[in-house]
Structure formats: C-alpha cells, structure tokens
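Below is one structure, written out as structure tokens; comments come after it.
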Amino acid sequence: MVSEIKTLVTFFGGTGDLAKRKLYPSVFNLYKKGYLQKHFAIVGTARQALNDDEFKQLVRDSIKDFTDDQAQAEAFIEHFSYRAHDVTDAASYAVLKEAIEEAADKFDIDGNRIFYMSVAPRFFGTIAKYLKSEGLLADTGYNRLMIEKPFGTSYDTAAELQNDLENAFDDNQLFRIDHYLGKEMVQNIAALRFGNPIFDAAWNKDYIKNVQVTLSEVLGVEERAGYYDTAGALLDMIQNHTMQIVGWLAMEKPESFTDKDIRAAKNAAFNALKIYDEAEVNKYFVRAQYGAGDSADFKPYLEELDVPADSKNNTFIAGELQFDLPRWEGVPFYVRSGKRLAAKQTRVDIVFKAGTFNFGSEQEAQEAVLSIIIDPKGAIELKLNAKSVEDAFNTRTIDLGWTVSDEDKKNTPEPYERMIHDTMNGDGSNFADWNGVSIAWKFVDAISAVYTADKAPLETYKSGSMGPEASDKLLAANGDAWVFKG
C-alpha cells in the first residue's frame with residue numbers, strides 16, 4: 001500500500017537542463033506510482049522570465065516521453081508554478097515566498113518543504129542564508145535542502161560551505177546528492193554482503209586479497225574543458241563517487257539499516273582511511289593524461305578544445321587506499337577512473353585469496369572473484385574454481401552470473417527519482433554526510449597538493465586503452481592485477 005507524501009519542493013535552477021532531463025521526469029514517476037497525489041506542489045525558480053503557462057509547457061515537454069495518458073500528465077502539471085528570481089537579491093525572496101505560500105494553501109500542504117539547489121555551487125550558501133533570513137522555511141513539518149555536487153573544491157572550501165549552510169540548516173537537514181549512491185547496483189552491495197552469510201563471513205582480510213573499484217569512460221573531455229581542466233579525474237570522480245562506493249565496501253555491519261547507523265558505520269571506515277604524505281602519494285597513486293589513439297577522432301587531451309597547451313591535468317587516476325582497521329589489515333583497495341578508456345564500465349571486483357589445498361596436480365587453484373557491475377548493465381558475476389574435464393584432478397575457473405532483467409530495469413527507479421523520494425521520507429542513508437565528505441576531501445587534498453606542485457610523474461596513455469602501464473605496475477608491486485581489462 002503506497003502512502004501519500006505531502007510535500008512542497010522548490011527547484012532552484014528550475015529551467016535548467018538537469019531539471020528538464022532528470023528532475024521533473026523523476027517527480028512525475030513518483031506521481032504515477034501514487035507517492036504524490038493531491039497534496040504536493042512544485043515551485044520552479046530561475047532568472048529566466050517565464051509565466052506559469054510557459055513554465056508548465058516546459059514541464060509538459062520534459063515528461064512527454066514518459067506517458068501516453070495526457071489527462072494524467074495535465075493533472076500532474078497543475079501542481080507546478082513558477083517565479084523568476086535572483087538568488088543574490090534578498091528582496092526578490094519575498095516574491096518566491098509568496099509563490100510558495102500560495103502553492104501550500106492551494107494544495108493544503110502544512111510545512112514539509114524541500115529546496116533543491118540545481119545551481120552553480122557559489123550560490124549554495126547565499127540561497128541557504130536567504131531562505132532562513134527572509135522567512136521561507138516552514139514553521140511546521142520539515143525543511144530539507146538538496147545539494148548537487150560539487151560540495152566544495154577542497155576541504156577548506158567545503159568546510160566554509162558547510163558552515164554557511166549550518167547557519168540555516170542542521171546537518172541532518174542537508175541531503176548532499178551523489179547520484180551514484182542512487183544506482184540500484186550500488187545499493188545491492190549491502191544486500192549482497194549482509195544478506196548472504198557466505199559473503200558476510202568472508203568479507204575480511206582472512207579471505208579477501210584485494211578490492212577493486214573501476215569507473216571508466218570512453219568519452220574524452222568533450223565540451224567540458226573549462227570545468228574539467230580544474231578538476232580532473234581526481235576531483236570529478238574519485239573524491240565523490242568512488243569514495244562513496246568504497247564506503248559501502250569497507251564499512252562494518254551497521255547496528256541497524258537506518259540512515260543513522262549506516263552513516264555511523266561508513267564514518268568509522270572513513271575515519272580509518274590513511275592520509276598519504278608526498279612520498280606515499282608517489283608510491284600509491286598514478287596520474288595520467290590521454291594521448292592519441294588509433295582513430296583520427298581520438299585527439300590527445302592537450303589538443304582538445306579549450307584545453308591549455310601546457311595543462312598538467314589528470315584525465316586518469318589509479319591508486320591504492322589503505323584502512324587502519326583489523327578487518328582490512330594488509331588488504332589494498334584499488335581505485336581507478338579515467339576518460340577515453342577502452343570501455344564504459346562502473347564495477348566492483350572483490351578478489352579472494354587463492355585456495356591452498358594441494359590437489360596433487362600441476363594446476364593451482366585460481367583466485368575467486370566476485371564482481372558487481374553497476375554500469376552500463378546491472379550484473380553480478382562470480383568466478384570460482386571447479387574440476388576440469390580432464391582425467392587428472394586439475395582445476396579450472398567457471399563463471400556464474402546474473403544480469404538485471406528487462407522487467408527489473410523497467411521497474412527500477414532512476415537514481416534521481418530514488419533520491420528525491422528518499423529526501424521526502426527523510427532517509428539520508430544514500431546521501432553523504434559531512435564527516436564522509438570532509439574525510440574524502442582531506443584524503444584527496446593530500447594528493448592534489450603533490451600534483452599542483454608538480455611533484456609526481458604525469459604519465460600518458462593511449463586513447464582506447466585501459467590507462468598507463470604504471471597503473472598495472474601499481475598492482476603488480478603487490479602481486480595483483482586489474483580484473484577488468486576493458
């Protein structure tokens with residue numbers, strides 16, 4: 001039985017690309033499923049001068065591919081309104097406040113306000129300040145703030161932003177969005193581990209040799225050089241998405257599956273993450289930049305549009321994380337992410353130690369591997385040892401697997417739908433809290449400092465490969481190898 005959610009959501013950046021492609025279709029899916037019925041309202045706001053009818057047409061266009069029921073779509077759109085608004089002008093918040101109160105009265109919503117900031121990060125603190133000072137927060141129910149990444153560009157800027165936000169909101173009212181945490185297969189990590197004693201009992205240093213997290217992209221920088229050349233793979237992918245996935249893998253079993261206990265378990269792991277000095281950065285991390293490929297379409301990074309000719313930016317990062325925890329003593333967590341690689345893939349590979357039993361044959365048992373493939377297909381694969389078909393008692397590897405069915409894909413919420421729904425329910429388990437964000441920044445800042453000072457080699461790798469040779473050597477130093485070859 002679906003329970004109706006009473007809420008009022010204000011989308012800052014309400015005419016933007018993200019709102020049109022992801023946010024409004026996600027809210028519409030919640031409406032179709034019955035979570036939103038009569039008592040909800042959406043207020044869009046941006047600098048663009050639109051009236052309500054023009055804004056409703058924008059919403060209509062954004063959801064047209066998600067329904068054949070025009071009457072249902074029109075009933076949904078009636079819950080939308082719009083006000084043009086300058087987020088830096090305190091006086092203009094009176095206009096927005098009026099729109100919010102009108103919508104609350106019209107749809108009988110008492111409190112329960114969500115503010116979604118799909119705007120440039122430099123406006124986050126300003127908006128939060130004026131939401132409080134100009135009286136836009138509800139006196140009853142809840143007030144929650146959804147924040148798109150990036151949350152700062154360093155620990156210092158993130159801490160400054162956190163301080164600004166906490167002048168208006170408590171940390172438990174802040175929902176920092178990392179859409180990777182909304183992906184079904186990321187959430188499957190916990191179910192697979194804790195729901196199966198066979199894995200839960202072996203999720204430690206006694207059985208696991210190493211853990212690998214890969215986020216590879218086939219595209220280059222495309223038209224994002226202005227942003228990407230200042231961020232690189234380290235800030236764009238490692239600091240947020242990768243670290244949050246690692247949190248699910250490294251944490252202890254939570255006391256319960258509530259957001260409070262899940263965050264506490266993740267934080268205990270993050271707090272045990274070793275922060276590297278300069279020598280350790282060079283030992284445990286590799287940075288690289290893509291060069292040319294076999295195709296003429298594959299330009300080197302330095303020849304891409306708007307990329308400075310002398311750029312030292314990293315388009316590929318590989319590294320080893322270490323946790324000072326009894327569970328993970330001596331177990332490396334390898335991470336890598338890069339552009340212009342051989343295949344698009346987001347995956348986790350858990351490599352188990354090889355068996356030591358002597359079968360009396362020349363063939364040694366291989367390392368078993370549990371793989372969780374997050375993108376582009378959802379799948380779980382298990383590589384095990386079994387007897388070969390030969391007469392001698394030799395072993396061979398066999399593959400077991402499961403792939404998300406088309407029916408399951410159809411019924412799986414998109415990440416933004418899931419995260420908006422979780423925020424409406426006050427469930428923060430799939431959002432990063434300040435402790436997790438701050439530790440990730442401290443870890444990454446130590447690496448960034450070495451790279452900014454140009455005190456680490458900048459490798460080059462061939463476009464269409466899986467990265468530089470140094471990435472393979474990083475693992476080979478421990479007797480390991482990347483599971484995913486591209």
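Even glycines carry a Cβ here, placed using N, Cα and C.
Following the DSSP three-state reduction, the secondary structure of G13 (NADP(+) binding site) is coil. Taken from Swiss-Prot, the feature NADP(+) binding site applies to G13, G14, T15, G16, D17, L18, A19, K20, R47, D86, V87, K149.
Counting every protein chain shown, the number of other Cβ atoms lying within 10 Å of the Cβ of T15 (mutagenesis position) is 19. According to Swiss-Prot, the mutagenesis experiment T15 to A carries this note: Decreases catalytic efficiency toward glucose 6-phosphate.
Annotation note: K22 (mutagenesis position) sits in a helical segment as assigned by DSSP. Other Cβ atoms within 10 Å of the Cβ of K22 (mutagenesis position) number 18 in total over all chains. For the mutagenesis experiment K22 to E, the note given by Swiss-Prot reads: Almost loss of activity.
Record note (Swiss-Prot), mutagenesis K22 to Q: Strongly decreases catalytic efficiency toward glucose 6-phosphate. The unchanged residue is displayed.
Long-range neighbours of D178 (mutagenesis position) (same chain, six or more residues apart, CB within less than 8 Å of its CB): K149, N240, H241, Q244, F431, A432. DSSP assigns D178 (mutagenesis position) to coil in the three-state reduction, outside any helix or strand. Quoting Swiss-Prot on the mutagenesis of D178 to N: Strongly decreases catalytic efficiency toward glucose 6-phosphate.
Here Swiss-Prot flags H179, K183, E217, D236, K339, K344 as substrate binding site, drawing on a curator's inference. In the three-state DSSP scheme, E217 (substrate binding site) falls into the coil class.
What Swiss-Prot records for H241 is active site, proton acceptor.
Classification of H241 (active site, proton acceptor) by DSSP places it within a helix. For the recorded positions K22, E217, D236, K344, a Cα-Cα cutoff of 10 angstroms around R47 (NADP(+) binding site) retains nothing. In the three-state DSSP reading, R47 (NADP(+) binding site) counts as coil. Look at the recorded positions H179, K183, H241, K339, K344 and count other Cβ atoms within 10 Å of each Cβ; K344 has the fewest. Separating the Cα atoms of A19 (NADP(+) binding site) and D236 (substrate binding site) is a whole-number distance of 21 Å. For D236 (substrate binding site), applying a Cβ distance below 8 Å and a minimum sequence separation of six or more within one chain yields Y228, S337. Counting only same-chain residues at least 6 apart in sequence, those with a Cβ under 8 Å from the Cβ of V87 (NADP(+) binding site) are F12, V119, F123, T126, I127, Y130. Looking only at the binding-site residues D17, E217, the densest Cβ neighbourhood within 10 Å occurs at E217.
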